[in-house]
Amino acid sequence: MHKFTGVNAKFQQPALRNLSPVVVEREREEFVGFFPQIVRDLTEDGIGHPEVGDAVARLKEVLQYNAPGGKCNRGLTVVAAYRELSGPGQKDAESLRCALAVGWCIELFQAFFLVADDIMDQSLTRRGQLCWYKKEGVGLDAINDSFLLESSVYRVLKKYCRQRPYYVHLLELFLQTAYQTELGQMLDLITAPVSKVDLSHFSEERYKAIVKYKTAFYSFYLPVAAAMYMVGIDSKEEHENAKAILLEMGEYFQIQDDYLDCFGDPALTGKVGTDIQDNKCSWLVVQCLQRVTPEQRQLLEDNYGRKEPEKVAKVKELYEAVGMRAAFQQYEESSYRRLQELIEKHSNRLPKEIFLGLAQKIYKRQK
């Protein structure tokens with residue numbers, strides 16, 4: 001059992017610690033700078049292979065287009081949490097390389113989901129560039145590319161962690177999280193099929209289930225849980241305590257995402273929102289349904305889930321009319337207070353700063 005050696009020093013997401021901008025940038029550069037090594041690990045041996053060399057060359061292109069370019073919050077969280085939780089005997093260079101590799105496993109995991117999700121949502125841009133499937137010559141071949149990104153996760157885990165006592169824990173964690181995320185995606189798809197608009201399915205309970213499974217497990221619990229296993233924190237109680245905080249944080253994050261999809265600046269978010277056109281069970285439409293008059297509900301029925309720009313505009317006008325901007329601001333304040341209460345209640349033997357740093361990182365974000 002891990003003795004929690006060295007967990008008293010304060011931890012926050014790299015951008016939030018009281019460090020100089022130079023140090024913050026160095027930590028990010030260290031993580032981003034490890035990516036070429038990940039690409040080499042995954043492609044170097046296969047690129048010249050007489051049988052599969054062409055396919056591995058394609059994998060290299062897929063990796064370089066889809067894995068970098070994001071904020072890297074999930075991957076950076078693994079590394080920062082590992083540094084905070086690890087004892088003196090766990091801070092050697094090789095152990096830190098393992099943490100960097102596991103961080104990149106989560107970024108590859110994210111890329112796998114996003115490539116597939118963009119196809120299903122018929123999205124146009126991602127991280128300020130064309131979605132991979134929209135690139136000339138890619139199209140639906142991107143489905144197989146997403147599979148390659150997923151299998152890359154397990155190849156990296158094997159290379160860096162196979163000899164480590166936590167290897168099986170990480171394998172099971174990634175496999176379970178993939179299943180949970182895919183269940184969440186399925187809930188999302190069957191709740192709001194593109195071909196049929198039925199707002200009666202858009203309940204708060206269903207929305208919370210979609211968010212928990214589709215976003216919260218892999219975006220918040222997975223990075224922290226991975227770091228916990230890597231330092232030997234494997235008790236069910238500690239993981240349940242962390243999960244109670246992190247799943248709530250994931251819900252908060254997704255509600256922000258839904259708000260930014262409609263009201264955010266694409267120049268900041270890097271993507272053009274499509275939730276209204278895609279008939280998504282988003283926080284905005286669920287809350288709007290609780291506020292509308294019968295006439296306004298009919299307007300929503302007639303215009304939600306339609307591709308025409310004028311119909312999308314009518315939904316946005318309705319959101320303004322029923323006060324969704326103010327409703328979100330009120331939610332953001334109350335949810336942040338609730339998160340702080342949960343952290344106080346559940347962080348027990350884990351340092352509160354891990355959770356407070358994550359919460360502060362996403363509070364009032366614009367992208």
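For all residues, glycine too, the Cβ spot is worked out from N, Cα and C.
Record features, source Swiss-Prot:
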type	residues	note
BINDING	K71, R74, Q110, R127	isopentenyl diphosphate binding site
MUTAGEN	F112 to A	Alters selectivity towards product chain length, so that geranylgeranyl diphosphate is produced
MUTAGEN	F113 to S	Alters selectivity towards product chain length, so that geranylfarnesyl diphosphate is produced
BINDING	D117, D121	Mg(2+) 2 binding site
BINDING	D117, D121	Mg(2+) 1 binding site
BINDING	R126, K214, T215, Q254, K271, K280	dimethylallyl diphosphate binding site
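Features as recorded by Swiss-Prot, highlighted on the structure.
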residue: K71; record: isopentenyl diphosphate binding site; Cβ neighbours (10 Å): 14
residue: Q110; record: isopentenyl diphosphate binding site; Cβ neighbours (10 Å): 22
residue: F112; record: mutagenesis position; Cβ neighbours (10 Å): 23
residue: F113; record: mutagenesis position; Cβ neighbours (10 Å): 22
residue: D117; record: Mg(2+) 2 binding site; Cβ neighbours (10 Å): 17
residue: D121; record: Mg(2+) 2 binding site; Cβ neighbours (10 Å): 17
residue: R126; record: dimethylallyl diphosphate binding site; Cβ neighbours (10 Å): 23
residue: R127; record: isopentenyl diphosphate binding site; Cβ neighbours (10 Å): 16
residue: T215; record: dimethylallyl diphosphate binding site; Cβ neighbours (10 Å): 21
residue: Q254; record: dimethylallyl diphosphate binding site; Cβ neighbours (10 Å): 22
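In this structure, the C-alpha atom of D117 (Mg(2+) 2 binding site) lies 15 angstrom from that of Q254 (dimethylallyl diphosphate binding site).
If you take the C-beta of K214 (dimethylallyl diphosphate binding site) and look for same-chain residues 6 or more apart in sequence within under 8 angstroms, you find T181, G184, Q185, L187, D188, Q254. The secondary structure of Q254 (dimethylallyl diphosphate binding site), as reduced to three states from DSSP, is helical. Residues G69, G70, C72, N73, G75, E107 surround the recorded isopentenyl diphosphate site, their Cβ atoms falling within 8 Å of the Cβ centroid of K71, R74, Q110, R127, which are themselves excluded. In the three-state DSSP assignment, the secondary structure recorded for F112 (mutagenesis position) is helix. If you take the Cα of Q110 (isopentenyl diphosphate binding site) and the Cα of T215 (dimethylallyl diphosphate binding site), they are about 10 angstrom apart, rounded to a whole number.
Cα to Cα, F113 (mutagenesis position) and R74 (isopentenyl diphosphate binding site) are separated by 14 Å.
Across the fold, the C-alpha of R74 (isopentenyl diphosphate binding site) and the C-alpha of R126 (dimethylallyl diphosphate binding site) stand 17 Å from each other. The number of other CB atoms found within 10 A of the CB of R74 (isopentenyl diphosphate binding site), across every protein chain shown, is 22. Checking each of the recorded positions K71, F112, D121, R127 against T215 (dimethylallyl diphosphate binding site) by C-alpha distance, the shortest gap belongs to F112. Nearest by CA distance to D121 (Mg(2+) 2 binding site), out of the recorded positions K71, F112, R127, K280, is K280. Rounded to the nearest whole angstrom, the C-alpha distance between K280 (dimethylallyl diphosphate binding site) and R127 (isopentenyl diphosphate binding site) is 20. In the three-state DSSP scheme, T215 (dimethylallyl diphosphate binding site) is classed as helix.
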